[in-house]
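Below is one structure, written out as structure tokens; the observations come after it.
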Amino acid sequence: MIREGDKVVLVDPRGKRYLITVSKRDFHTDLGILKLEEIIGRNFGEAIKSHKGHEFKILRPRIVDYLDKMKRGPQIVHPKDAALIVAYAGISPGDFIVEAGVGSGALTLFLANIVGPEGRVVSYEIREDFAKLAWENIKWAGFDDRVTIKLKDIYEGIEEENVDHVILDLPQPERVVEHAAKALKPGGFFVAYTPCSNQVMRLHEKLREFKDYFMKPRTINVLVFDQEVKKECMRPRTTALVHTGYITFARRI
């Protein structure tokens, strides 16, 4: 049963989504005004109508909704890349993650959702404005119970020990390799997201210096092509989300 203060997703007849907090107020859309207090006491999957008679379905928010509707600042790590990081590093509930380059907090939200309330994410960020924006998004999504943001430079060292994963979105991830080697548990993953190939080459060169600490690194990227499906034809859409960044994985031994 939905209560006042809960977050819900409202979906209009066109498929447009609204992520709102349930309260005793009116919510204005181009399809009419919704009285949000009518949601209180209902269940997910039910619907309410606007004053113009349009029906809005009530859904439980998922992480994709928070990522779509969060406040944006610097460029985010896209869900396609975040999902790859989670899959290839084997990130699981209860894991302890050190992250750096928090930006708007998109990857932080994704990781916090995966590790769950028993896990922990510590995020290093050197810019106070980015840290403030990310923390607003983290609190809004309800993950402030498992995330800590440090206004510190990870290039100077990692304070945490026995870490499951070190995940970076930084210009010079090679500067963190030595720190990560000390902080990671055996079997943990060092992961770096980098937009440019020269960054990857510098990182691989540094990892070769630490071959006694890390398994042979692997670098991949992923391209996403949405398909346009019609009655008589299916073809890729004319726009596609192609290169966003390279992701390098190196496992601690």
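Using the three backbone atoms N, Cα and C, a Cβ is placed for every residue, glycine included.
Among the features that Swiss-Prot reports, S-adenosyl-L-methionine binding site is placed at S104, G105, A106, L107, E125, D153, D169. S104 (S-adenosyl-L-methionine binding site) falls outside any helix or strand according to DSSP and counts as coil.
Among the sequence features in Swiss-Prot, the mutagenesis site H78 to Y is noted as follows: Decreases efficiency of the dimethylation reaction. Within the same chain, residues at least 6 positions away in sequence whose Cβ sits under 8 Å from that of H78 (mutagenesis position) are A106, L241, T244.
Looking at Swiss-Prot, you'll find the mutagenesis C196 to S noted as follows: Decreases stability of TrmI at extreme temperatures; when associated with S-233. Under the three-state DSSP scheme, C196 (mutagenesis position) falls in the coil class. Neighbour list (C196 (mutagenesis position), Cβ cut-off 8 Å, at least 6 residues apart, same chain): Y246.
In Swiss-Prot, a mutagenesis experiment is listed as C233 to S, annotated with the note Decreases stability of TrmI at extreme temperatures; when associated with S-196. Following the DSSP three-state reduction, the secondary structure of C233 (mutagenesis position) is coil. For C233 (mutagenesis position), no same-chain residue that is 6 or more apart in sequence has a Cβ closer than 8 Å to its Cβ.
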Review point. Just how many other Cβ atoms lie inside 10 Å of the Cβ on G105 (S-adenosyl-L-methionine binding site)?
Key: 35
Practice item. Rounded to whole angstrom, what's the largest C-alpha distance between any two of S104, G105, A106, L107, E125, D153, D169, listed as binding S-adenosyl-L-methionine? Key: 19
